[in-house]
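K.L.:
Per Swiss-Prot, the feature active site maps to Asp316. Annotation comment: Swiss-Prot describes Asp316 as active site, proton acceptor, evidence class similarity to another entry. The adenosine binding site feature in Swiss-Prot is assigned to Asp34, Gln305; the stated evidence is similarity to another entry. Summarising the annotation, Swiss-Prot assigns Mg(2+) 1 binding site to Ser48 and lists similarity to another entry as the type of evidence. What Swiss-Prot says about the mutagenesis result for Ser48 to Ala is this: No effect on in vitro phosphorylation by PKC. Among the sequence features in Swiss-Prot, the mutagenesis site Ser85 to Ala is noted as follows: No effect on in vitro phosphorylation by PKC. Looking at Swiss-Prot, you'll find the mutagenesis Ser272 to Ala noted as follows: No effect on in vitro phosphorylation by PKC.
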Amino acid sequence: MAAADEPKPKKLKVEAPQALSENVLFGMGNPLLDISAVVDKDFLDKYSLKPNDQILAEDKHKELFDELVKKFKVEYHAGGSTQNSMKVAQWLIQEPHKAATFFGCIGIDKFGEILKRKAADAHVDAHYYEQNEQPTGTCAACITGGNRSLVANLAAANCYKKEKHLDLERNWVLVEKARVYYIAGFFLTVSPESVLKVARYAAENNRVFTLNLSAPFISQFFKEALMDVMPYVDILFGNETEAATFAREQGFETKDIKEIAKKAQALPKVNSKRQRTVIFTQGRDDTIVAAENDVTAFPVLDQNQEEIIDTNGAGDAFVGGFLSQLVSDKPLTECIRAGHYAASVIIRRTGCTFPEKPDFH
């Protein structure tokens, strides 16, 4: 008799998926206002920018932001890698509102107000640490063809303080409510102690902590902070360029992305109840996934190259899509499918923006 009864719970699960609670997904990072424009090669050369890169602004980039606004047709979008991912995840989750939480630091200014408004519009539960020493951070997205060169002027984003925000009980309770955590590697340049506090909490409570390699410079110049948090990472994201730099910095002695994924998966881990999963996207090429004992290649959705408007935010969107299914304990293949879907939507639009409702089934 029991055998006949077995499928019932499964069926029930499909008809009535467990309702998600608010704040089930937690993200923390650098909230930035993206200033994006299609530029020319001369502009990239003038500021010695690579066509497809992410860097932090230096003194030589001081004029870049003004020149971008004066010389090209710019668009303003609420950005910042982790914040983008939270918005995309919330968009795919739809209900409840505020399933995704976001922490970061902004200035008390016009750009800060825009970020607050945009987060509210996206139904993300954003709790910003607001300070008046630095203005809200900006990120110049210099687009040429299918490439985007990002120059981030962190400003206020760099002022996030663990003891002034994360440690406050009213904020920490939101961390405790989450089941899945996501922090872009970028935030390791700002507050590694905040990243570690959240990572440790996740490991101690057997919840899922996820991290992104974010940019080649993180693996190069913030290696210590990155490797301090790596033992807590249950799911590691990155793209092919970041994977290659990470492998070189770690002495993996291979350029094969599947091998790199395997070696990253095998790095020491604190919570032995969860084996690490490593996911490397490669633009239009297959997404490489090291999970359990296999490395699998997942093809991305066929995309008409003419339809691609702006690849900025594609990686963030992939993560957001992935996390939107992970919070409901969907299988890995579904998480990847949602990631690919989200990225395919975002690259057809400027900035990390999306239509009102998703079309993902």
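Every residue number used here counts from 1 along the chain in the order it is shown.
Placed from the backbone N, Cα and C atoms, the Cβ positions cover glycine too.
Here the original residues are kept at every noted site.
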K.L.:
Which is it, of Ser85, Ser272: the one of these mutagenesis positions whose Cβ has the most other Cβ atoms within 10 Å?
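P.N.:
Answer returned by the neighbour count: Ser85.
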K.L.:
Can you tell me the CA-to-CA distance separating Asp34 (adenosine binding site) and Ser272 (mutagenesis position), as a whole number of Å?
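P.N.:
Distance between the two Cα atoms comes out at 39 Å.
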K.L.:
How long is the line from the C-alpha of Ser48 (mutagenesis position) to the C-alpha of Asp316 (active site), rounded to the nearest angstrom?
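P.N.:
That separation, Cα to Cα, works out to 25 Å.
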K.L.:
I'd like the number of other C-beta atoms within 10 A of the C-beta of Ser48 (mutagenesis position), please.
P.N.:
9
K.L.:
With Ser85 (mutagenesis position) as the reference Cα, tell me which of the recorded positions Ser272, Gln305, Asp316 is the closest one.
P.N.:
Asp316
K.L.:
Check the DSSP secondary structure of Ser48 (mutagenesis position), expressed as helix, strand or coil.
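P.N.:
For Ser48 (mutagenesis position) - judged by DSSP and reduced to three states - the answer is coil.
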K.L.:
State the Cα to Cα distance, in Å, between Gln305 (adenosine binding site) and the residue listed as 'active site', rounded to an integer.
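P.N.:
Rounded to a whole number, the Cα-Cα distance is 20 Å.
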K.L.:
Mind checking which of Asp34, Asp316 has the fewest other CB atoms within 10 A of its CB? They're the recorded positions.
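P.N.:
Lowest Cβ count within 10 Å among the recorded positions (Asp34, Asp316) is Asp34.
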K.L.:
For Gln305 (adenosine binding site), just count the other CB atoms lying within 10 A of its CB, please.
P.N.:
7
K.L.:
For Gln305 (adenosine binding site), what is the secondary structure by DSSP, using just helix, strand and coil?
P.N.:
helix
